[in-house]
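Taken from Swiss-Prot as is:
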type: MUTAGEN; residues: CYS38 to Gly; note: No effect in a competitive IgE inhibition ELISA
type: MUTAGEN; residues: CYS52 to Gly; note: 21% inhibitory efficiency in a competitive IgE inhibition ELISA
type: MUTAGEN; residues: ARG71 to Asn; note: No effect in a competitive IgE inhibition ELISA
type: MUTAGEN; residues: CYS100 to Tyr; note: 43% inhibitory efficiency in a competitive IgE inhibition ELISA
type: MUTAGEN; residues: LYS132 to Asn; note: 55% inhibitory efficiency in a competitive IgE inhibition ELISA
Amino acid sequence: MKLFIILATATLLIAATQAKYLRDEGFDLGETQMSSKCTRQVKMMEPELVKCNRYIAMDIMDDKYEEALSRIQGEGCESEEKFLRGCCVAMKEMEDECVCEWMKMMVENQKGRIGETLMRKGIRDLKELPNKCGISEMECHSRGNWYYV
């Protein structure tokens with residue numbers, strides 16, 4: 001029984017550490033090369049965009065750990081759907097170009113913070129957000145290449 005408690009605690013601590021990086025309550029806009037127009041849009045929509053972080057964190061981490069973290073931190077239990085709705089509000093209010101820049105910033109901010117497997121899953125989830133929000137296909141430009149989200 002003691003071993004189970006130790007393993008459960010260790011797993012929760014690992015999940016808490018990983019989720020912390022995915023759920024930063026703000027965006028580090030200083031390290032990214034975002035246009036001033038998009039920087040303004042991201043700052044204006046930041047409270048809703050943070051919900052995108054939470055949605056992705058809940059999706060890539062085991063929901064049980066995320067729920068436990070929410071309760072420990074006094075946030076109550078909020079559903080993935082609630083975070084997705086808030087995220088969609090922000091993405092629909094922003095110009096496509098700025099959504100693309102924000103998504104790139106999200107990926108850049110997580111590099112080196114989380115493991116490669118979680119990073120790949122997070123990127124996949126991030127690319128699926130526009131579709132989940134009912135936003136038509138977007139053209140994004142990165143490193144001289146065009147790609148569709």
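Here the Cβ of each residue, glycine as well, is placed from N, Cα and C on the backbone.
Heads up, this one's the original sequence, none of the swaps are in it.
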- line: Smallest Cα-Cα separation from CYS38 (mutagenesis position) among the mutagenesis positions CYS52, CYS100, LYS132 is shown by CYS100
- line: CA pair CYS100 (mutagenesis position) / CYS52 (mutagenesis position), Å rounded to integer, equals 14
Task: Taking the Cβ of CYS52 (mutagenesis position) as the centre, count every other Cβ atom within 10 Å, in any protein chain shown.
output: 24
- prompt: Long-range same-chain neighbours of LYS132 (mutagenesis position), Cβ under 8 Å, sequence gap at least 6?
  reply: LEU84, CYS88
